[in-house]
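Here Swiss-Prot flags 1-87 as domain 'Pyrin'. A mutagenesis experiment is reported in Swiss-Prot for this position, Leu11 to Ala, and the note states: Impaired homooligomerization. For the published mutagenesis Glu21 to Lys, Swiss-Prot gives the following note: Impaired ability to nucleate with PYCARD/ASC. Here Swiss-Prot notes a mutagenesis experiment, Phe27 to Trp or Tyr, with the remark: Impaired ability to homooligomerize. Ala36 to Arg or Asp appears in Swiss-Prot as a mutagenesis experiment; the accompanying note says: Impaired homooligomerization. Among the mutagenesis entries in Swiss-Prot is Thr50 to Ala, noted as: Impaired double-stranded DNA (dsDNA)-binding, preventing homooligomerization. Annotation comment: Swiss-Prot describes 138-337 as domain 'HIN-200'. Phe165 to Ala appears in Swiss-Prot as a mutagenesis experiment; the accompanying note says: Impairs DNA binding. Looking at Swiss-Prot, you'll find the mutagenesis Phe167 to Ala noted as follows: Strongly reduced ability to homooligomerize upon double-stranded DNA (dsDNA)-binding. Under the heading of mutagenesis, Swiss-Prot lists Lys173 to Ala and annotates it as follows: Impaired double-stranded DNA (dsDNA)-binding, preventing homooligomerization. One mutagenesis experiment catalogued in Swiss-Prot, Lys198 to Ala, is accompanied by this note: Impairs DNA binding; when associated with A-160; A-162; A-163; A-198; A-204. Impairs DNA binding; when associated with A-160; A-162; A-163; A-198; A-204; A-244; A-251; A-309; A-311; A-355 and A-337. According to Swiss-Prot, the mutagenesis experiment Gln258 to Ala carries the annotation: Impaired double-stranded DNA (dsDNA)-binding, preventing homooligomerization.
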Amino acid sequence: MESKYKEILLLTGLDNITDEELDRFKFFLSDEFNIATGKLHTANRIQVATLMIQNAGAVSAVMKTIRIFQKLNYMLLAKRLQEEKEKVDKQYKSVTKPKPLSQAEMSPAASAAIRNDVAKQRAAPKVSPHVKPEQKQMVAQQESIREGFQKRCLPVMVLKAKKPFTFETQEGKQEMFHATVATEKEFFFVKVFNTLLKDKFIPKRIIIIARYYRHSGFLEVNSASRVLDAESDQKVNVPLNIIRKAGETPKINTLQTQPLGTIVNGLFVVQKVTEKKKNILFDLSDNTGKMEVLGVRNEDTMKCKEGDKVRLTFFTLSKNGEKLQLTSGVHSTIKVIKAKKKT
C-alpha cells in the first residue's frame, strides 16, 4: 500500500507544479524534513520525492506536502492530493479493517487474554540508563507506534467524556462521542463510534483499549474495538502537567506555530460573527492574537453574538489563503455559551 502513497506524491503532487513552484517548495523542505539544502539544490522531482520518503516515510511525506502546498497557497493541488490520499486511506482501511468481534472474542477468556497481554507489556525489560545514546535512539525507534490499526493493548486513564451526538454520513445518521484519555507520557483525544462503551469512559477510571486506530493527533475506537476495565492493581499515574495540558485551551499564538491538520479543542471568545449561505465565520481572540473559525450554520451557531464564547471540539487547523483557520469537520461539535448580561 505504501507504493500507492509514493505514486500520488509524485504524479498528483510534484509532477503538477512548475520549476519555479518546485524551487519555492524546496525552500520549506529543509525544515519540514530535515533535508540538507545542498541535496535539494539540483534535485529533480523524482529525487526530491525519494529524499522526502527516505526521511519521513511515504504517508508522512504526502501529509507534509499537502501542508506545504497550503502554505504556498497551491490550494487546488493541495485539495487534489488530499482527495487522492483519502482514497488510498480507504483502500488501506478496507484491507486492514478488523472483523466484528465473535462470541469467542467477547468471552471472559478473551478479556483475560487481553489483560495478560497488558501484564506482559508491563513486565517487558526496560532500557538500562547506562545504554549508549545511539542504542537508546534505536530502541525508541523500535518502540515507536505507527499510525493505523493497533493490536497492542493500551492502558489509559479517562480524563473526560462528552455526551453522544448524531452526525450525518452517506449511509445515514450515526452516533458517537468524544473523550480524552492519557498515559503516563501523553494524552489523546478519542473518537468513540460505539456509544455502548459510554459507561466505560468514566473520568479517573483506568481502562484498557485494544483493536483501535491511531491517527495523527487522536485515537479512533469503533465497534470492533475492545475496551475493558483494568485490574484493581493496575495503575496509570498521569502527571498533573499532562492532565492540565489536556484540558486547557491552547493560546492562539501557539496555534499559529502548529502544523496544519492539528486537532483543536477549547473555549474561545467571539469578537465577530459573519453568516454565510451554508457556514458561519467566527473571529476569535485571546490575549495573544486573533483567528478565524469556520463552522456549520445551524440554529445554535446562528444565536452566537459578539462577546459570547464557543466551545470547539475536534476542529482542525487549516488555511484559507494566507489566513490560518479552525475548520469544522463531520465529527466536530460547537457549543455556544452566551455572555452574561450586564446588570
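Think of each number as a place in line: the chain as shown, counted from 1.
Every residue gets a Cβ built from N, Cα and C, even glycine.
A map of Swiss-Prot features onto the structure.
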residue : record               : DSSP (3 states)
Leu11   : mutagenesis position : helix
Glu21   : mutagenesis position : helix
Phe27   : mutagenesis position : helix
Ala36   : mutagenesis position : coil
Thr50   : mutagenesis position : helix
Phe165  : mutagenesis position : strand
Lys173  : mutagenesis position : strand
Lys198  : mutagenesis position : helix
Gln258  : mutagenesis position : coil
Cα-Cα distance linking Ala36 (mutagenesis position) and Phe167 (mutagenesis position), given in Å to the nearest integer: 45
Nearest to Thr50 (mutagenesis position) by Cα, among Leu11, Phe27, Gln258 (mutagenesis positions)? Leu11
For the domain 'HIN-200' (138-337), report the average pLDDT of the model, please. 88
Compare the C-alpha of Lys173 (mutagenesis position) with the C-alpha of each of the mutagenesis positions Leu11, Ala36, Gln258, and give the closest one. Gln258
Determine how many residues of the domain 'Pyrin' (1-87) DSSP places in helix, in strand and in coil. 73 helix, 0 strand, 14 coil
Lys198 (mutagenesis position) versus mutagenesis positions Phe27, Ala36, Gln258 - nearest by Cα: Gln258
Based on Cα distances to Phe27 (mutagenesis position), point out the closest of the mutagenesis positions Leu11, Glu21, Phe165, Gln258. Glu21
Proximal but sequence-remote residues of the same chain as Glu21 (mutagenesis position) (Cβ under 8 Å, at least 6 apart): Leu72, Tyr74
For Phe165 (mutagenesis position), which of the listed mutagenesis positions (Leu11, Ala36, Gln258) have their CA atom within 10 A of its CA? none
